[in-house]
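Worksheet: one structure, shown below.
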Amino acid sequence: MNYLVNYCKISFYFLMSISLSLFLISLKFLLMDLVYFIEWEILSLQSMSIVMTFLFDWMSLMFMSFVLLISSLVIFYSNQYMEEDYNINRFILLVLMFVMSMMMLIISPNLISILLGWDGLGLVSYCLVIYFQNVKSYNAGMLTALSNRIGDVALLLAIAWMLNYGSWNYIFYLDMMKNNIEMMIIGGLVMLAAMTKSAQIPFSSWLPAAMAAPTPVSALVHSSTLVTAGVYLLIRFNDVLMNWWMAQFLLLVSGLTMFMAGLGANFEFDLKKIIALSTLSQLGLMMSILSMGFYKLAFFHLLTHALFKALLFMCAGSIIHNMKNSQDIRMMGSLSMSMPLTCSCFNVANLALCGMPFLAGFYSKDLILEMVMLSYVNVFSFFL
């Protein structure tokens, strides 16, 4: 067991140190307005070449640092939360595979390498959802996998359409050809892929179902990293969303998702599903502000939301663990007396989610409201 504990701790210290260094580097990139584009050729066949490309700018480095920070804390949390599990070694390896897939997605300006990270996320999340290997987990895992397949097919079709341009490095073509019909089709396909991964209507059923996974997985995968991959992809493709019909369609869908998730959470008794539905409403908020053209604001809310939602899930995991694995909120009472520290952290995260002044959620949500009020589409959104 000591070997496994050390394995967890090594992963924790390694990921945490990389996270802090990447955060400092991203601040330097932001202040100096630096962008590094690294490309090398893997294979060349006559006029066709396969190249591996990485894009390092402040946005990708900062998002990577946040993903690594939450991953390291989740691994540290799993050290004791899952210490009775025989397969904790396999669990940590799956989490590390997930982090690698997420890194691949974040730093790729190339649709093919994005697909590698995208499919890696889908596969590893399926393995993590079915981790407990019972009928409920298998059903939830299949629903998760099949819902995400639609987005994978849309991304493959976008790769096929990119052949019209002669390269898959979409970042070169977004600004120049954003009014072309081909780029509109590619943008529509990317938007469909992002809607499946970020669980917008009509693909939102898989996110509450994926709560069959262990709680550390919910804290990492289904709150802060996997579900925000779709939002991050749309942030990268934000020039294509300047098309008015795409933006209005996305605004309508995300508004409906917010409404549906908020309404559904009122009638739910499962603690983890309530938090999952709040994640869904926050994803709807990110998508709606993205459709109005404020992509940096969507990124800011993505970062703040990741932190307090991971804390919410970890506190929920602690409560469920002490309730002898019962997730029914009707069975919980007087928790503030028996678990004061956990309840304090839970309430802090809850107030941040509500937008309490001077907590993380306040800064992003207040900015979002201010920008929407001052925006020219505010009449449409108010009527919505």
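In case you wondered, yes, glycine gets a Cβ from its N, Cα and C as well.
Just so you know, the substitutions we noted aren't modelled in this structure.
Where Swiss-Prot documents VAL5 to Ile as a natural variant, the accompanying text is: In strain: Arzag.
One entry in Swiss-Prot concerns the natural variant MET32 to Thr. Its note says: In strain: Arzag. Cβ neighbour count for MET32 (variant position): 9 (other Cβ atoms within 10 Å of its Cβ, all protein chains included).
Listed in Swiss-Prot is the natural variant GLY188 to Ser, annotated as follows: In haplotype 19. According to DSSP, GLY188 (variant position) is assigned to a helical segment.
Residue density at ASP239 (variant position): 18 other Cβ atoms are found within 10 A of its Cβ, drawing on all protein chains shown. In Swiss-Prot, a natural variant is listed as ASP239 to Asn, annotated with the note In haplotype 10.
Swiss-Prot documents VAL253 to Ile as a naturally occurring variant and attaches the note In haplotype 15. On its own chain, VAL253 (variant position) has MET195, GLN200, ILE201, MET287 as residues at least 6 apart in sequence with a Cβ closer than 8 Å to its own Cβ. When secondary structure is read from DSSP and collapsed to three states, VAL253 (variant position) falls in the helix class.
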List of residues, in chain order, with Cβ under 8 A from that of GLY188 (variant position) and at least 6 apart:
MET246
State the Cα to Cα distance, in Å, between ASP239 (variant position) and MET32 (variant position), rounded to an integer.
23
